Amino acid sequence: MHKKYFIGTSILIAVFVVIFDQVTKYIIATTMKIGDSFEVIPHFLNITSHRNNGAAWGILSGKMTFFFIITIIILIALVYFFIKDAQYNLFMQVAISLLFAGALGNFIDRILTGEVVDFIDTNIFGYDFPIFNIADSSLTIGVILIIIALLKDTSNKKEKEVK
């Protein structure tokens, strides 16, 4: 018999990501001034202390009330989807846990300081990507995993229809 929910795994992932996110942000905020930067991998990765009071790329800068409301709605929706749509599906539960942790990590920053600490500064194929953090990475990986899970589910349904 398959497990319906992988609660322990899901909580462990979410707690690890939130703690890792918050610890790294704390280290950056307490040891570097905004704008300070150092190179980790030449021409590819820097650690740069940055603050963002908006979303990705500074979109909706200063709209904290909006972010509070939308984040609470998203967190509740993720719990709902975890319970309703991710039954027996460890892959989907991991994806939702990563999304939850990423949203919560940035939400904690917004509540405590009114802005998000960003510090991962990459240059990918000559494009200076916007500075981000562990929570943002968790959100991105979670979205990618959800897309993979949905594509796989769609593919499996088509295979069953053919048979």
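Quick reminder: no glycine exception, Cβ is built from N, Cα and C everywhere.
Reduced to three states, the DSSP call for D118 (mutagenesis position) is strand. The active site annotation in Swiss-Prot covers D118 (among others).
Residues annotated as active site in Swiss-Prot: D136 (among others). For D136 (active site), the same-chain residues lying six or more positions away in sequence with a CB closer than 8 A to its CB are A56, G102, N106, D118, I120.
According to DSSP, N52 (mutagenesis position) sits within a strand segment. Under its mutagenesis entries, Swiss-Prot includes N52 to Q with the note: Retains 71% of wild-type activity.
Close to N52 (mutagenesis position) in the fold, though at least 6 residues off in sequence, lie G58, S61, E115, V116, D118, I131, each with a CB less than 8 Å from its CB. The mutagenesis experiment N52 to A is recorded by Swiss-Prot, whose note states: Retains 7% of wild-type activity.
Per Swiss-Prot, mutagenesis G54 to A is noted as: Small increase in activity. Other Cβ atoms within 10 Å of the Cβ of G54 (mutagenesis position) number 16 in total over all chains.
Record note (Swiss-Prot) on the mutagenesis of G54 to P: Loss of activity.
Here the residue is the original one, but Swiss-Prot notes a mutagenesis experiment at this spot, R110 to A: Loss of activity. DSSP assigns R110 (mutagenesis position) to a helix. In this view, R110 (mutagenesis position) is surrounded by 16 other Cβ atoms within 10 Å of its Cβ, with every protein chain counted.
Annotation of the published mutagenesis R110 to K in Swiss-Prot: Retains 50% of wild-type activity; the original residue is retained in the structure shown.
Where Swiss-Prot documents D118 to N as a mutagenesis experiment, the accompanying text is: Loss of activity.
Look at N133 (mutagenesis position): DSSP puts it in coil. Over all protein chains present, the Cβ of N133 (mutagenesis position) has 24 other Cβ atoms lying within 10 Å. Quoted from Swiss-Prot, the note attached to the mutagenesis of N133 to A or Q states: Retains 3% of wild-type activity.
R110 (mutagenesis position) sits 14 Å from N133 (mutagenesis position), taking the Cα positions as reference. Taking the Cα atom of each, G54 (mutagenesis position) and N133 (mutagenesis position) are about 14 angstrom apart. With a 10 A radius on its CB, D118 (mutagenesis position) counts 23 other CB atoms from all the protein chains.
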